[in-house]
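One structure below.
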Amino acid sequence: MERAGPSFGQQRQQQQPQQQKQQQRDQDSVEAWLDDHWDFTFSYFVRKATREMVNAWFAERVHTIPVCKEGIRGHTESCSCPLQQSPRADNSAPGTPTRKISASEFDRPLRPIVVKDSEGTVSFLSDSEKKEQMPLTPPRFDHDEGDQCSRLLELVKDISSHLDVTALCHKIFLHIHGLISADRYSLFLVCEDSSNDKFLISRLFDVAEGSTLEEVSNNCIRLEWNKGIVGHVAALGEPLNIKDAYEDPRFNAEVDQITGYKTQSILCMPIKNHREEVVGVAQAINKKSGNGGTFTEKDEKDFAAYLAFCGIVLHNAQLYETSLLENKRNQVLLDLASLIFEEQQSLEVILKKIAATIISFMQVQKCTIFIVDEDCSDSFSSVFHMECEELEKSSDTLTREHDANKINYMYAQYVKNTMEPLNIPDVSKDKRFPWTTENTGNVNQQCIRSLLCTPIKNGKKNKVIGVCQLVNKMEENTGKVKPFNRNDEQFLEAFVIFCGLGIQNTQMYEAVERAMAKQMVTLEVLSYHASAAEEETRELQSLAAAVVPSAQTLKITDFSFSDFELSDLETALCTIRMFTDLNLVQNFQMKHEVLCRWILSVKKNYRKNVAYHNWRHAFNTAQCMFAALKAGKIQNKLTDLEILALLIAALSHDLDHRGVNNSYIQRSEHPLAQLYCHSIMEHHHFDQCLMILNSPGNQILSGLSIEEYKTTLKIIKQAILATDLALYIKRRGEFFELIRKNQFNLEDPHQKELFLAMLMTACDLSAITKPWPIQQRIAELVATEFFDQGDRERKELNIEPTDLMNREKKNKIPSMQVGFIDAICLQLYEALTHVSEDCFPLLDGCRKNRQKWQALAEQQEKMLINGESGQAKRN
């Protein structure tokens with residue numbers, strides 16, 4: 001029984017796909033003809049286009065730019081420089097700070113840490129005005145025993161609520177007067193000078209019945225330690241009860257001679273703190289009544305009892321004054337720290353602020369800061385000088401020319417060499433510095449009396465970077481010059497720590513600024529030389545303006561494309577056609593001049609002395625990407641930004657390739673190896689890509705919004721890094737597994753990123769898919785580059801290269817190619833074909849070339865066997 005032929009309906013169904021394919025070929029031919037005959041196309045559009053067609057043309061080319069918070073335009077300057085755009089990686093790993101205050105202590109109602117002064121300036125230093133205190137109750141002078149207890153309680157109450165040493169001691173003396181009835185009372189406090197030598201200063205002098213606090217506290221008398229009655233009591237810590245002062249050899253009658261007062265009997269007692277240290281001396285003079293005008297044992301007991309209260313008062317007051325002083329010091333140091341880290345741009349400005357702070361706080365006449373010359377340690381590179389009269393001025397320059405010669409460098413030089421502070425109470429009496437004799441007798445304002453000089457060290461404490469010199473500490477009330485004391489030394493020692501930090505930070509900032517300025521100049525010069533020549537740009541622009549052949553005419557949509565017959569200028573025209581046909585020029589408002597210059601600049605930055613990884617390889621990678629997008633039907637799976645980034649990445653992925661791989665860069669200890677921990681050359685290629693994109697006249701991304709710009713750069717970087725085969729091998733397993741399980745989804749952002757990386761590798765390796773004659777020729781170029789690297793490894797690194805790089809193993813190329821296809825290529829193109837069946841030509845070409853290389857490998861093996869057997873027969 002004969003089989004019936006196909007019905008008419010079946011024949012019609014079979015003919016329809018053939019007619020559709022023929023119709024598509026006719027349309028492609030017409031479109032290619034129109035692209036090649038632009039004058040006719042333009043004339044036809046002008047004559048035949050309707051309003052609907054024009055509106056549709058506009059609607060097709062409207063590029064919607066999302067509004068972002070940072071702004072739509074004008075980002076090319078702020079984001080143009082990769083150095084400015086890349087955020088700094090935070091590699092710091094701070095340890096757990098030492099707890100210095102418990103969490104519960106923060107809940108205590110303390111004063112605010114940061115306060116505002118009367119002018120509204122934020123400061124750590126609180127207002128110095130004291131809170132108003134309750135006035136002292138006047139003493140009562142009842143003589144009965146019961147009332148003495150009430151007076152003691154009253155005195156204890158005053159001591160617990162007041163910290164004014166002078167007022168409290170004055171009241172204590174008035175209480176004492178009611179018991180021992182002396183004519184005069186005096187209070188002397190123990191002090192120390194800068195040399196830790198003790199002396200006595202009167203806090204109350206000649207307190208008498210009816211005297212006021214102001215009268216007895218104005219006179220200030222200094223007594224030497226262990227001299228006179230008071231000095232002797234202070235030194236020994238034992239009381240003295242003297243009946244006749246003039247009969248005691250320790251008595252100094254000079255005060256009587258000055259005041260005209262006649263001293264007869266003296267009761268002098270030490271005032272001690274809880275550690276039994278003498279902190280003061282109290283003196284009662286001339287017993288008024290009873291016992292022949294001399295002080296009795298009862299007077300001594302009563303005097304000692306009340307002086308115990310004076311000891312408590314002095315101790316509490318000293319603790320309070322010390323805490324206030326430390327608090328003020330810490331606040332000043334905090335203000336200084338804030339000042340230092342607020343200003344780091346100018347060394348002169350920060351030193352002016354430091355000097356002004358020191359002069360204001362320490363009440364000195366002059367402050368000079370010497371900066372050590374880094375190149376010559378025996379001299380100073382700069383000197384900053386300020387005087388107290390300049391505090392109210394707003395001068396920006398500290399050192400004036402007419403003052404420079406009056407600054408004495410000798411003390412600073414001495415301190416720099418010894419690395420120890422120097423405190424001279426009176427320079428005219430110091431025997432260590434003979435040059436100071438020139439100041440003797442000089443009473444003008446330029447005279448140096450007291451001096452404090454401290455080294456400024458760096459953070460490691462082993463190098464002096466400067467010296468701070470203070471001249472003439474002034475009395476706050478009288479303006480007289482006085483010596484610097486130990487407290488001044490300690491404060492300045494803490495002060496210069498912050499000064500050292502400020503100086504170091506500012507010097508580092510200035511050094512970084514200079515380095516950045518040099519880098520900017522270098523980048524400017526590099527950008528100029530990296531950019532294409534203007535004549536070449538104008539030539540390409542004029543050719544592109546006249547006519548750019550269609551993609552079909554140029555055959556750049558074919559996976560079997562070859563560039564061997566094209567000139568460099570023609571490859572640039574092909575690149576323009578790729579950007580045009582992918583609608584990138586229209587969608588992102590690219591200027592033709594800028595696009596032409598960018599393409600030529602990219603071409604220029606590929607090294608011509610590299611056999612394979614040059615401009616032609618980059619162009620072929622971009623052509624394969626274009627063919628995959630167009631003929632492989634991948635374009636409709638991607639966004640416009642992704643297409644733009646992929647094409648830029650394909651053209652730029654091997655910029656400035658040196659003809660060697662990452663392994664050679666690492667083993668040769670090339671400076672590039674110090675910049676990146678992996679994918680060394682790929683990171684360098686991306687940096688070169690950024691440099692060209694941001695060079696003047698090459699900014700093809702200037703039409704993007706800020707968010708689009710950031711997104712595009714991110715995709716470009718990921719795509720270029722994906723061409724590192726080490727990363728490809730690491731990530732391909734996940735991609736292949738998704739394809740195998742039929743779970744691949746381009747809507748997933750991570751899978752989309754993974755697919756773009758695989759697509760970049762497929763295009764980068766596309767030479768393995770070309771027709772056999774093209775594949776053979778490219779393989780020779782690759783082998784030439786690899787063998788050149790092997791020669792360099794032997795010569796420069798003194799190592800034996802691998803077979804892939806070994807010129808002596810050239811006969812193994814076919815077998816190595818087969819191994820490369822099996823290990824790297826085949827599975828990739830199989831997976832890509834699963835994503836888009838129209839990419840099958842890549843897989844087919846790869847399989848055919850494997851067969852060719854396999855045949856050559858077998859032939860090579862037979863020749864090797866035959867050669868060995870023939871050699872054996874001859875032997």
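Sequential numbering from 1, following the chain as shown.
Even glycines carry a Cβ here, placed using N, Cα and C.
The noted changes are left out; the structure has the residues it started with.
Listed in Swiss-Prot:
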- H613: active site, proton donor (ACT_SITE)
- Q817: 3',5'-cyclic GMP binding site (BINDING)
- 164-314: domain 'GAF 1' (DOMAIN)
- 536-860: domain 'PDEase' (DOMAIN)
- A767 to N: Changes substrate selectivity from cGMP-specific to dual cAMP and cGMP binding and hydrolysis; when associated with Y-775 and Y-853 (MUTAGEN)
- Q775 to Y: Changes substrate selectivity from cGMP-specific to dual cAMP and cGMP binding and hydrolysis; when associated with N-767 and Y-853 (MUTAGEN)
- W853 to Y: Changes substrate selectivity from cGMP-specific to dual cAMP and cGMP binding and hydrolysis; when associated with N-767 and Y-775 (MUTAGEN)
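Reported as a whole number, the C-alpha separation between A767 (mutagenesis position) and Q775 (mutagenesis position) equals 6 Å. Cβ environment of Q817 (3',5'-cyclic GMP binding site): A779, N849, W853, A857 lie under 8 Å away, each six or more residues apart in the same chain. Classification of H613 (active site, proton donor) by DSSP places it in coil, neither helical nor stranded. The CA atom of H613 (active site, proton donor) is located 15 Å away from the CA atom of Q775 (mutagenesis position).
When other Cβ atoms within 10 Å of the Cβ of W853 (mutagenesis position) are tallied across all protein chains shown, the result is 24.
Its Cβ placed at the centre, Q775 (mutagenesis position) has 20 other Cβ atoms within 10 Å. Each of the recorded positions H613, A767 was scored by the other Cβ atoms within 10 Å of its Cβ; the lowest score goes to A767.
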